[in-house]
Amino acid sequence: MTVKTEAARSTLTYSRMRGMVAILIAFMKQRRMGLNDFIQKLANNSYACKHPEVQSYLKISQPQEPELMNANPSPPPSPSQQINLGPSSNPHAKPSDFHFLKVIGKGSFGKVLLARHKAEEAFYAVKVLQKKAILKKKEEKHIMSERNVLLKNVKHPFLVGLHFSFQTADKLYFVLDYINGGELFYHLQRERCFLEPRARFYAAEIASALGYLHSLNIVYRDLKPENILLDSQGHIVLTDFGLCKENIEHNGTTSTFCGTPEYLAPEVLHKQPYDRTVDWWCLGAVLYEMLYGLPPFYSRNTAEMYDNILNKPLQLKNITNSARHLLEGLLQKDRTKRLGAKDDFMEIKSHIFFSLINWDDLINKKITPPFNPNVSGPSDLRHFDPEFTEEPVPSSIGRSPDSILVTASVKEAAEAFLGFSYAPPMDSFL
């Protein structure tokens with residue numbers, strides 16, 4: 001009987017693993033797509049648009065052409081549309097100050113590159129964004145929000161720091177800390193899930209970073225494994241602050257529909273006002289994914305996934321009671337009852353799941369990380385996705401034409417922005 005039971009268990013496990021692999025492959029392909037792109041595709045899907053839940057979420061009654069596909073050309077940007085980089089700007093910096101070595105990340109508006117400063121011999125991650133793409137999607141406010149948040153968080157150990165920024169006629173350059181331990185998403189892809197002690201360590205550092213942002217009245221709104229990096233020692237570093245919302249006080253709310261589909265909180269899906277507890281929902285979703293390998297309510301069918309988020313009970317197996325209690329608190333569908341609704345980070349910090357964490361030691365990086373990326377130096381790119389690193393570096397990003405003044409003052413930025421047509425026509429930057 002024992003032999004038969006073990007054989008049956010092995011067959012079942014193998015079958016389930018095959019199914020899980022298929023789900024993971026589909027999941028990995030879909031989740032890098034931003035929410036705007038997802039909604040754009042959803043709006044063009046006649047079958048999906050007929051689904052009552054989709055109509056409720058997106059407030060559409062029939063398929064419609066997405067705004068970005070409108071054939072009418074956008075008018076030239078007015079001075080009010082110019083991007084002012086503010087006090088982070090370095091008016092003397094220019095692209096030719098850097099050797100751009102490798103592509104290490106991609107986003108909706110540009111790429112992140114490993115670069116070495118020629119004079120300083122220092123390595124940076126340089127985020128290069130296309131102004132034209134930003135204006136086309138009317139995302140200037142998000143770019144400014146990211147810049148503002150970056151200016152505020154340079155002293156926190158678990159938030160990426162901004163060194164300076166500059167611009168050319170058609171691009172924005174943000175010079176950031178270079179973090180080369182890899183995305184948490186990359187490590188989850190390789191290992192599928194983490195043991196509870198490792199997940200606890202990461203969750204604690206993430207919670208510390210979120211608590212710090214909340215203390216500055218900033219709601220992060222886009223926590224997901226792709227935005228969580230590991231440094232060379234294995235500590236967490238949050239990056240990508242484009243969806244942050246500033247000036248949200250303890251009881252303040254906002255209502256913008258944004259985020260990543262797998263991690264949207266119920267109140268966001270309902271298009272109700274939401275507060276900083278949306279970040280604690282996302283922390284719960286990420287912790288769940290670290291323990292189980294997929295987000296808590298994931299489905300390849302997006303409408304079904306949204307219905308799961310809104311209505312399906314949370315299912316938790318094979319974890320400790322303290323982990324179960326924490327996840328039930330963080331993934332509480334009613335935000336007024338969610339863990340963190342009353343005392344924000346202090347509630348998370350004092351939860352029994354984190355009883356083994358010395359928070360002073362954590363913030364001072366005195367706790368040895370459970371995983372060491374073992375990178376040999378800045379040029380060690382083993383933890384970056386080959387999808388990025390094998391892509392050629394666009395030649396245009398390192399050019400500093402003499403005819404273009406690199407600056408960040410309001411008037412000069414306006415002149416540079418209006419002159420972005422200097423970009424080579426063969427440039428395949430985006």
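Just so it is clear, glycine is given a Cβ too, placed from its N, Cα and C backbone atoms.
Among the mutagenesis experiments that Swiss-Prot reports, SER78 to Ala is described with the note: Does not affect SGK1 activation.
The feature domain 'Protein kinase' is assigned by Swiss-Prot to 98-354.
Residues or ranges marked as ATP binding site in Swiss-Prot (evidence: sequence analysis): ILE104, GLY105, LYS106, GLY107, SER108, PHE109, GLY110, LYS111, VAL112, LYS127. For the recorded site, VAL112 (ATP binding site), the DSSP three-state label reads strand. Taking a C-beta cut-off of under 8 Å and a sequence gap of six or more, VAL112 (ATP binding site) has these contacts in its own chain: VAL103, ILE104, GLY105, LYS106, ALA125, VAL126, LYS127, VAL128, LEU176.
Feature annotation from Swiss-Prot assigns active site, proton acceptor to ASP222; the stated evidence is sequence analysis. Around the Cβ of ASP222 (active site, proton acceptor), a 10 Å sphere holds 22 further Cβ atoms from the protein chains shown.
Here the residue is the original one, but Swiss-Prot notes a mutagenesis experiment at this spot, THR256 to Asp: Mimics phosphorylation; leading to basal activity. All protein chains included, THR256 (mutagenesis position) registers 12 other Cβ atoms within 10 Å of its own Cβ. THR256 (mutagenesis position) carries neither a helix nor a strand DSSP state and counts as coil.
Experimental mutagenesis is annotated in Swiss-Prot for THR256 to Ala, with the remark: Decreased activation of SGK1.
Among the features that Swiss-Prot reports, domain 'AGC-kinase C-terminal' is placed at 355-430, with the record citing sequence analysis.
Among the mutagenesis results in Swiss-Prot, SER421 to Asp has the note: Mimics phosphorylation; leading to basal activity. The residue drawn here is the original one.
Experimental mutagenesis at this site is recorded by Swiss-Prot as SER421 to Ala, annotated: Decreased activation of SGK1.
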Binding residues ILE104, GLY105, LYS106, GLY107, SER108, PHE109, GLY110, LYS111, VAL112, LYS127 (ATP) - maximum C-alpha distance in whole Å: 14
Three-state secondary structure, which DSSP defines for ASP222 (active site, proton acceptor): coil
Per-region confidence, the domain 'Protein kinase' (98-354) (mean pLDDT, whole number): 94
